[in-house]
Amino acid sequence: MSKQRKKADLATVLRKSWYHLRLSVRHPTRVPTWDAIVLTAASPEQAELYDWQLRRAKRMGRIASSTVTLAVPDPDGKRIGSGAATLNAIYALARHYEKLGFDLGPEMEVANGACKWVRFISAKHVLMLHAGGDSKRVPWANPMGKVFLPLPYLAADDPDGPVPLLFDHILAIASCARQAFQDQGGLFIMTGDVLPCFDAFKMTLPEDAASIVTVPITLDIASNHGVIVTSKSESLAESYTVSLVNDLLQKPTVEDLVKKDAILHDGRTLLDTGIISARGRAWSDLVALGCSCQPMILELIGSKKEMSLYEDLVAAWVPSRHDWLRTRPLGELLVNSLGRQKMYSYCTYDLQFLHFGTSSEVLDHLSGDASGIVGRRHLCSIPATTVSDIAASSVILSSEIAPGVSIGEDSLIYDSTVSGAVQIGSQSIVVGIHIPSEDLGTPESFRFMLPDRHCLWEVPLVGHKGRVIVYCGLHDNPKNSIHKDGTFCGKPLEKVLFDLGIEESDLWSSYVAQDRCLWNAKLFPILTYSEMLKLASWLMGLDDSRNKEKIKLWRSSQRVSLEELHGSINFPEMCNGSSNHQADLAGGIAKACMNYGMLGRNLSQLCHEILQKESLGLEICKNFLDQCPKFQEQNSKILPKSRAYQVEVDLLRACGDEAKAIELEHKVWGAVAEETASAVRYGFREHLLESSGKSHSENHISHPDRVFQPRRTKVELPVRVDFVGGWSDTPPWSLERAGYVLNMAITLEGSLPIGTIIETTNQMGISIQDDAGNELHIEDPISIKTPFEVNDPFRLVKSALLVTGIVQENFVDSTGLAIKTWANVPRGSGLGTSSILAAAVVKGLLQISNGDESNENIARLVLVLEQLMGTGGGWQDQIGGLYPGIKFTSSFPGIPMRLQVVPLLASPQLISELEQRLLVVFTGQVRLAHQVLHKVVTRYLQRDNLLISSIKRLTELAKSGREALMNCEVDEVGDIMSEAWRLHQELDPYCSNEFVDKLFEFSQPYSSGFKLVGAGGGGFSLILAKDAEKAKELRQRLEEHAEFDVKVYNWSICI
């Protein structure tokens, strides 16, 4: 596989996974999510940090509110091994549920391994991440926990959102694996220092068994890792295979692999990825063991032994390993408790393994194949290029950089404040540093420099007011002995000490020679900030090495080692400092947006971050709220009122004033209606509100004939189905940005289903009748006024009378009108029925009054009509019904808004193929478009970046769909429909439901693509079959299937 292909695959897998994660968090009843997420930690203090991070993830929408989260430390901070930690975590989860009030009876104590508790936990779907321990090779990540290090993949998709972390991406990948468990409870285990990029949607897990994810790997890599030996059922033609596990090997030689028959026919072997699952009975057995594991763990601690997950615990599911396992600590118990079930290998051939085991690997993942999806600037404050020197390839996240700073290529700066007179080299990592400019003096007196390939970070310590500054070389391995390749800042540690005049006894008083290494060297002084920076320069070899003053200061100072630091981190202080720092950054960005910008940022999201400062944050939000009237006044000519009002609504909510926010929302929607009217017909608002008979409309009837003349008009129109592009036609998007929609006019069951008959009558007033038997006679047409009642069945016709000017222009002074309407399609169809019926009525009224009945004029008037009705909506429905055939329509903002309809000259072959392969299916699910529409428009007015990027993508797909249809590439149209459907669910997860999901899942083997038409939520669906035969087969299966009470309609393109 080429590097280019890998990069594309990584982006595709991550985007799909993130889409699914967001969907499962926003609508967990429809898209199942984890019942519990559990992290293992090395100590109670680290567990507190992880709990804080888990709360953050919930607050940021990474974890569903219904999911139980828990961080579980090793007992008393003693190392017990990953296998025992797994059992301990299961026990802790059961106890946690007990504390949450899940009372299963007075005699039911978890510690007794009670059957009811085992049954209760066994029904749960649990994600477990092993994230405990120290990270000697990525020491700067120890304070935050390596699993929470920053990984800004796809960060640009949501520039006002939090910086994505490795943990967030792991959650995204894992969210797709949840479907493999279906309704059977289970456990899914991952490790905290690896991001396994693969399409977990495809994952298959055998029932009542354990499984391990594997990937084919070359023998040289396999020799340093775990290898899985399976039964010979691999078929490399498939993207994955499921096979019974026969044996487990640890760091095998080539001879071992040959002897155990572990080499595949292509010369590779199966790597153990560390992703393990247990489902059904295998999970129940594990829960039963976990609920009664405490005596076993005490025995391990007493004997100072460990139980590994990857060697010991999984061996219980592999019969060939049982004899070996019985020789291990508690091995007999594992075999007896778990050995009844089997383990399978789920081998996925396209898995990419991003390992974060060293600092250099972290930087590699930001500058290598994946660099195209890396957000290099996120939630940061950066000076102008004329007063700083910051490399374009550097990654700056949640940081404030002052003028006068220099940052080299491919460096990572995270959660820091870097003041002037600081120079950071290339390929360096700076984390949690807050350099106060007043401590540095002038650049002439002292300029701090961090050389190339170095790491620099700060740690708050328990029992100390200040922080300690820590540093090392990017490639230093703190585990290496001083006498065996041990380095500091990239140089041999022995030589560094000799050059500086430091004795080994200064660093190690209680360690024997072979155990002396950077990890346990008491190297880092705790002094004032400026003293620590100056000594850092000296220790890194940037200063006079034999400076007596500095070595004296260093020797006399209290010093700590990396090891001691790891056990003394003040986690609450660190979390609080990080929250305040990010709140300050968000506040600065929001302030700049209001003072210098046009409210282009998502202030709702930024305020969410600002409020982490609690009372201080609330004051900041109140100050922003106070600025709103002045801001609106200054920018009234160029800032849409709808956006200005929405900002005020968001700030009222941030300040806790929900009542005022709800009250102001009416102004938001009023402004959208007003802006729409202004854009589609210049001067329309004045025309609508004018009480005199004088008209400013194009449809002005200058001399209405007072003598009654009988006239009758009948308008019949098709319905529309949309392939892609919907939402880009909807105000206020279409008033501010270009919109593109690809749709098609069709007949149903051989007829045009939507129509109206309008005729003049001798009886004064207006009579309205619909196909539901509702009738109304309006004696005085001037009495028709907005707003209309939501449940008024005649508000569509009343709005049509207003927008066409029939009432205002005295047309009904000399004649009465009888209006009859019908729509022979199910209610809530999604076929644009309401808009197309409105178009039919508007067209009929303009015909009978000699108005401008051009399709473009009608389309614009219907836009205004829908705003008057309060339903909102865009132009694509009326365009779809008014213009025949398949068309690609563009809209361009302006006053008036410009519409450009381009009919696609479809060949007879294309028409025939579409009519044979495309199924138009009524789902039977009633939908209300305005409910979906309200949510989507609100998110757009908030400048929700994920929504904006989704609609932009829909417009790009509309252009691609046009090309595909013109080239008769119908399969590609199916792919486009399916991606459009995913994006629609990104816009609003409630645009689908479980029934629709099941319908599409059932149709998947027969189809190239599918989607609900219109805004979704129910109504009609389009299913593009793989070919004509598959279409016939699917139609028959759907009509016969008892679970699906759906109707497949006969249709044809309305030419």
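For all residues, glycine too, the Cβ spot is worked out from N, Cα and C.
In this structure the noted substitutions are not present, so the sites keep their original residues.
These figures come from a predicted structure and were not determined experimentally.
Other C-beta atoms found within 10 angstroms of the C-beta of P826 (ATP binding site) number 18, with every protein chain shown included. Taken from Swiss-Prot, the feature ATP binding site applies to P826, R827, G828, S829, G830, L831, G832, T833, S834, S835, I836.
Taking the Cβ of G133 (mutagenesis position) as reference, residues of its chain lying under 8 Å away and at least six apart in sequence are, in sequence order, A42, R79. Look at G133 (mutagenesis position): DSSP puts it in coil. For the mutagenesis of G133 to A, Swiss-Prot gives this note: Loss of GDP-fucose pyrophosphorylase activity, but no effect on L-fucokinase activity. Total loss of both activities; when associated with A-830. The structure shown keeps the original residue.
Quoting Swiss-Prot on the mutagenesis of G830 to A: 90% reduction of the L-fucokinase activity, but no effect on the GDP-fucose pyrophosphorylase activity. Total loss of both activities; when associated with A-133. Residue density at G830 (mutagenesis position): 30 other Cβ atoms are found within 10 A of its Cβ, drawing on all protein chains shown.
Within the same chain, residues at least 6 positions away in sequence whose Cβ sits under 8 Å from that of I836 (ATP binding site) are L717, P718, V719, R720, I754, D877, Q878, G880, G881, L882. Counting every protein chain shown, the Cβ of S834 (ATP binding site) has 24 other Cβ atoms within 10 Å.
In this structure, G830 (mutagenesis position) belongs to neither helix nor strand by DSSP; it is coil. All protein chains shown were included, and the count of other CB atoms within 10 Å of the CB of G828 (ATP binding site) stands at 19.
If you draw a 10 Å sphere around the CB of G832 (ATP binding site), it holds 32 other CB atoms from the protein chains shown.
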